[in-house]
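Structure first, then comments.
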Amino acid sequence: MGRKEEEDCSSWKKQTTNIRKTFIFMEVLGSGAFSEVFLVKQRVTGKLFALKCIKKSPAFRDSSLENEIAVLKRIKHENIVTLEDIYESTTHYYLVMQLVSGGELFDRILERGVYTEKDASLVIQQVLSAVKYLHENGIVHRDLKPENLLYLTPEENSKIMITDFGLSKMEQNGVMSTACGTPGYVAPEVLAQKPYSKAVDCWSIGVITYILLCGYPPFYEETESKLFEKIKEGYYEFESPFWDDISESAKDFICHLLEKDPNERYTCEKALRHPWIDGNTALHRDIYPSVSLQIQKNFAKSKWRQAFNAAAVVHHMRKLHMNLHSPSVRQEVENRPPVSPAPEVSRPDSHDSSITEAPILDPSTPLPALTRLPCSHSSRPSAPSGGRSLNCLVNGSLRISSSLVPMQQGPLATGPCGCCSSCLNIGNKGKSSYCSEPTLFRKANKKQNFKSEVMVPVKAGGSTHCRGGQTGVCLVM
């Protein structure tokens, strides 16, 4: 079970005047506005860790860090990144994290070449096991999403690790009320600003499972406000042809997790007993071609959203694992300062931004129709009304936005504006186009041709054009 240390994180901090006396700084793994993450080697033991160096600043909320520490120091599970130690100096906090070098979930799927339902089932089984452990210890993650699922090592049989506990919460009487998370993965009760429980994590696992089997999210709309309305309605589809080769057992599993009523939604314990997880109903048919294409299209890499969270210390994948003991990696970086504060990124809105490349289809070839196959557990809602959404800025203040548009989902093609497939209207019998929520896709894989910004279609003056957009939202009650 979890560690039994005192709740006051100050009792856990070790004071230091020079962190380099304890660790050898080897190379940078990543950086954010207030922190940098280094590959370090402990001088006494020779062990390798990821060291997150957080610069003390009036703009950085100590309460957020202490919440993260309070959660991380309580837990110890084979599928959860471990907080090993904490140091503090007059200028920095230092979080010593377990080194995770296997890369992100999506990256590994793209590298496989062959991918089946059974592969997805094994991933979700590990996630359910870890989240079940969190829930048993009174902890709700609240921000489960694919980019928070990393592989421990580059080996093919590596374990999945859950990271990023910045939004985690220790339950008080089993109920919480602060609305937070990532659009597209947030449960309906959170968006409805109702009190919620650990069931929100199970909803997120349902969304992740859906994505792993088709490459795009279950909820996508033209605007954030419409996206939120669709999530609150709890309505989604298993569209053809993307779901034609997926088993009914997998769809049933998803339906039980994407249950609108949190009281009827599967718990982690129930989900672990489902035949798709615990039985032999997950198919071994290769779904790589379709899923990989949709993942590359809908989850483009976005450098301006690459802010490191407490446990997300991976950027060196296979290169790091293969060279850990080579002379070039053992070379110290003694002259590098612990932190070089990066300027806060702003929302890109240049019309000249680069876009995700897409092949041009033969205009004489008709586009495949997307047949609507409603989930048997859902009823079709009326068209969602428009609305405004609250976008949380870096300093915590709120602004109103109604123009942000997620990426569009559908077969790759060139849009009517000539820029990208995101502008393409794909549907059947006048139905609106299908959109997906663009998500951070960190990857050092040179094989993939991802651009630095997520491109979204924006209607202006009767025409559609592309520009960069941000969808990360935290709703604060």
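Cβ atoms are placed via backbone N, Cα and C, with glycine included.
Unsubstituted: the structure retains its original residues.
D143 (active site, proton acceptor) falls within neither a helix nor a strand when secondary structure is assigned with DSSP, and so counts as coil. Under the heading active site, proton acceptor, Swiss-Prot lists D143.
Taken from Swiss-Prot, the feature ATP binding site applies to L29, G30, S31, G32, A33, F34, S35, E36, V37, K52. For L29 (ATP binding site), the number of other Cβ atoms no farther than 10 Å from its own Cβ, over all displayed protein chains, is 23.
In the predicted structure, the domain 'Protein kinase' (23-277) carries a mean pLDDT of 86. Among the features that Swiss-Prot reports, domain 'Protein kinase' is placed at 23-277, with the record citing sequence analysis.
According to Swiss-Prot, the experimentally introduced change C474 to S is described as follows: Loss of association to membranes.
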Which of S31, S35, the listed binding-site residues, has fewest other Cβ atoms within 10 Å: S31
What Cα-Cα separation, expressed in whole Å, is found between S31 (ATP binding site) and D143 (active site, proton acceptor)? 20
DSSP three-state call for V37 (ATP binding site): helix, strand or coil? strand
Least surrounded, by Cβ count within 10 Å, of the recorded positions V37, D143 is D143
